[in-house]
Amino acid sequence: MKEKLMRCIIERILKEYKEGKTLDKKRIEQIKSECLRIYRIGIGHPSNSEILKYATEEEKKILIPILRKKPVRTISGVAVVAVMTSPAKCPHGKCIFCPGGLDSVFGDVPQSYTGREPATMRGLMFNFDPYLQTRARIEQLEKVGHPTDKIELIIMGGTFPAREIEYQDWFIKRCLDAMNERESKSLEEAQKINETAKHRCVALCIETRPDYCSEKEINQMLKLGATRVELGVQSIYNEILKLCKRGHSVEDTIKATQLLKDSGLKVSYHLMPGMPGSSIEMDKKMFKEIFTNPDFMPDMVKIYPCLVIEGTELYEMWKRGEFKPYREEEAIEVISYAKSIMPKWVRTSRIQRDIPATVIVDGVKKSNLGELVYKYMEKKGLRCRCIRCREVGHVYYKKGILPDPEHIKLVREDYEASGGTEIFLSFEDVKNDILIAFLRLRDPYKPFRKEIDDKTMLVRQLHVFGWEKALTRDIKEVSWQHMGYGRMLMKEAERIAKEEFGKKKILVTSGIGVREYYRKLGYKRVGAYMGKEL
């Protein structure tokens, strides 16, 4: 009887699809109800992943994009897999706002987490085993119809470079083993296998503190295969950093930013408006400084308003009436301002932490703060031109607009940052302001890596957006990843490096699983990079 129910749902969806009817979430649920009334089985609405089990391979090609949950998960062309390291002490002590850690009110959980976040719960469930966490997340994404051939691996759980080198190597190796679906003898072997694996690690992100980002830590991160480093900057005011016991200075942030960029890595800042000692005006000034002062200018930002959580020093201050976090409308005002002045080469990767409202004592409890910011900006006539707001998948998802091929042009923006010259190359629909692909090219300032000399130009990032989505009538590919934009951007980067900067060599910081792509463009391994003589 259950099989008949599932076939009923599948056949009705396919029939309406062929008739060109709208198949949104509401209509899918109605179809489930209609079939349940026919077969009168005493179960609730079957999940989409359960329905897919009863579909043929041909049917799945149509059903998966229609039933796919949370399309934003792979809207940028890659599937994100976040893996949590085991709980360990923070290298510098504890910030006043930081929950979690060993012996916290939440038990032994990773530093700065509560144990209630999805990634932390997955970590706890698998005893922080990197292999099991990675496998479980990939399987979870596949069940709800997401492609998992391109994986962005994010290592969460505190200052990863502060852990023992042996732990770091083992942890990344086990994540790669899970993607490779086989055991390897060493990190190097796991990386080599992953270059052509079914689930390729196309990006690896590591979180650290500005004072744990010296040449030594950067060398280790590059050895692991890192392509992006997220810095816990929080504030650029030393008095606030000191008050909050951050244990690092703004000078550490400036130095770490320069070293990372000159090593070809992407730089993401974690920023926390509303910290003790700050104000709305100070936070607005901070964002303006970060986006205009060449000492900073990160490639990406995550914005988390300061929250009061039990078990922290900040909680005790709050109880004594010494601190009051931002109200929702204050946080929206500050973040909207930040987004309205954000340069087109910055990407907003997250607004608001993944902490459940139940553990937030005071502060912004809405998990959809980003949506509220978006609505506020629309109402005020403000516009954000960051990468995320302009990328092809997000524009289609939010506005239903696709790029017009006649208006797709190569666009270039040069700017000075961290002592060097940055060139942001992109293919854009200039009429509709839609971003299709981009490349970050850098003439470094003071590189320390032996592979990089004064005749070397760096490609810090190449990204072509891709996404599939079921449209009302047809399954259309909103995917730009196989139209040659990547090759054209690389060709232009090589031309600029040779003709305009007189360079003899170009190096690319390539994800492990993208090395084969660069080999096809004539690149070969040069230390931690893929390189080519010009």
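A Cβ is built for glycine as well, from the same backbone N, Cα and C atoms used for every other residue.
Don't expect the noted substitutions in this model, because it carries the original residues.
Annotated domain 'Radical SAM core' per Swiss-Prot: 73-344, in sequence order, evidence recorded as sequence analysis.
C95 ([4Fe-4S] cluster binding site) carries neither a helix nor a strand DSSP state and counts as coil. Neighbour density for C95 ([4Fe-4S] cluster binding site): within 10 A of its CB lie 22 other CB atoms from the protein chains shown. What Swiss-Prot records for C90, C95, C98 is [4Fe-4S] cluster binding site.
One entry in Swiss-Prot concerns the mutagenesis experiment K150 to A. Its note says: Strongly reduced tRNA acetyl-coA hydrolase activity. DSSP classifies K150 (mutagenesis position) as strand under the three-state reduction.
According to DSSP, Q461 (mutagenesis position) is assigned to a strand segment. Counting every protein chain shown, 23 other Cβ atoms lie within 10 Å of the Cβ of Q461 (mutagenesis position). Positions annotated as acetyl-CoA binding site by Swiss-Prot: K150, Q461, L462, H463, V464, Y485, G486, R487, Y518.
Among the mutagenesis results in Swiss-Prot, K266 to A has the note: Strongly reduced tRNA acetyl-coA hydrolase activity. The residue drawn here is the original one. In the three-state DSSP classification, K266 (mutagenesis position) falls within a strand. All protein chains shown were included, and the count of other CB atoms within 10 Å of the CB of K266 (mutagenesis position) stands at 22.
Across the residues of the domain 'N-acetyltransferase' (387-534), the predicted structure has a mean pLDDT of 89. Look at Swiss-Prot and you will find 387-534 tagged as domain 'N-acetyltransferase'.
Where Swiss-Prot documents Q461 to A as a mutagenesis experiment, the accompanying text is: Strongly reduced tRNA acetyl-coA hydrolase activity.
The local packing around H463 (mutagenesis position), expressed as other Cβ atoms within 10 Å of its Cβ over all shown chains, amounts to 25. Quoting Swiss-Prot on the mutagenesis of H463 to A: Does not affect tRNA acetyl-coA hydrolase activity.
DSSP classifies Y517 (mutagenesis position) as helix under the three-state reduction. Long-range neighbours of Y517 (mutagenesis position) (same chain, six or more residues apart, CB within less than 8 Å of its CB): G486, S510. Per Swiss-Prot, mutagenesis Y517 to A is noted as: Abolished tRNA uridine(34) acetyltransferase activity.
Apart from the site residues C90, C95, C98, the chain places the Cβ of H92, G93, K94, F97, G101, Q111, S112, K245, R246 no farther than 8 Å from the centroid of the site's Cβ atoms, the recorded [4Fe-4S] cluster location. L462 (acetyl-CoA binding site) sits 33 Å from C90 ([4Fe-4S] cluster binding site), taking the Cα positions as reference. Here the binding residues for acetyl-CoA are K150, Q461, L462, H463, V464, Y485, G486, R487, Y518. Their largest Cα to Cα distance works out to 18 Å. The 10 Å shell around the Cβ of G486 (acetyl-CoA binding site) contains 21 further Cβ atoms across the protein chains shown. Cα-Cα distance from C98 ([4Fe-4S] cluster binding site) to K150 (mutagenesis position): 33 Å (rounded to the nearest whole number). Counting every protein chain shown, 22 other Cβ atoms lie within 10 Å of the Cβ of V464 (acetyl-CoA binding site).
Closest by Cα distance to C90 ([4Fe-4S] cluster binding site), from the recorded positions Q461, V464, Y518, is Q461.
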